[in-house]
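Trainee: Input: one structure, supplied below.
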Amino acid sequence: MEKLTDLNYTLSVITLMNNTLHTILEDPGMAYFPYIASVLTGLFALNKASIPTMKIALKTSKCSYKVVKYCIVTIFNTLLKLAGYKEQITTKDEIEKQMDRVVKEMRRQLEMIDKLTTREIEQVELLKRIYDKLTVQTTGEIDMTKEINQKNVRTLEEWESGKNPYEPREVTAAM
């Protein structure tokens, strides 16, 4: 354990890797060498940092699978960020949390739609009742004789002499 966390040991291994790469790739026109060296250095540093961390986490935690999974996901996300990707790896727990949040939001929206639909139905029923009260309904023929005091009106055939007494007559006056 001491050997894994020893800084001098880590630096000597990095120097050894760089020297090995320099001897393998002796071409001075090699343009990608610094990038390859930095990636390998980063991978080595991640290896040296993650192994002791995982050993300690496995010894101290009760649920080792979740810790290992979280460490691996964190390492891969770090590598993706170093490579310039914006995407991240998510675990099933995070996906389930997001799905629960989406389902909860959908339920809330469905409840809101249900409330609004109920209110709209109540408003339509109220408008229908108001419309029914405002519309003119035909009740058939209305007896208007009581309204104009003509209950005893007779027709021409009903008069005794056969003439209407209210019909105007010609009147001649003497001068």
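Every residue gets a Cβ built from N, Cα and C, even glycine.
Don't look for the substitutions in this one, it keeps the originals.
This is the feature table in Swiss-Prot:
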{"type": "BINDING", "residues": "E120, Q123", "note": "Ca(2+) binding site"}
{"type": "MUTAGEN", "residues": "C63 to S", "note": "No effect on receptor activity nor on oligomer formation. No effect on receptor activity nor on oligomer formation; when associated with C-71"}
{"type": "MUTAGEN", "residues": "C71 to S", "note": "No effect on receptor activity nor on oligomer formation. No effect on receptor activity nor on oligomer formation; when associated with C-63"}
{"type": "MUTAGEN", "residues": "E120 to A", "note": "Complete loss of interaction with integrin ITGA2"}
{"type": "MUTAGEN", "residues": "Y166 to I", "note": "Loss of ICP-binding activity"}
{"type": "MUTAGEN", "residues": "M175 to G, K or I", "note": "Abolishes receptor activity"}
Trainee: Pick out which of the mutagenesis positions E120, Y166 has the most other Cβ atoms within 10 Å of its own Cβ.
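Mentor: When each Cβ's neighbours within 10 Å are tallied, E120 leads.
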Trainee: When DSSP states are folded down to helix, strand and coil, where does E120 (mutagenesis position) land?
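Mentor: SS state of E120 (mutagenesis position) = helix.
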Trainee: Tell me the Cα distance separating C71 (mutagenesis position) from E120 (mutagenesis position), rounded to the nearest angstrom.
Mentor: 53
Trainee: Taking C71, Q123 as the recorded positions to compare, which has the smallest set of other Cβ atoms within 10 Å?
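Mentor: Fewest other Cβ atoms within 10 Å, among the recorded positions C71, Q123, is found for Q123.
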Trainee: Rounded to the nearest Å, what's the C-alpha distance separating Y166 (mutagenesis position) and Q123 (Ca(2+) binding site)? Just drop the number here, would you?
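Mentor: Here the two Cα atoms are 59 Å apart.
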Trainee: Fill in the CA-CA distance, C71 (mutagenesis position) to Q123 (Ca(2+) binding site), as an integer in Å.
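Mentor: The separation of the Cα atoms works out to 57 Å.
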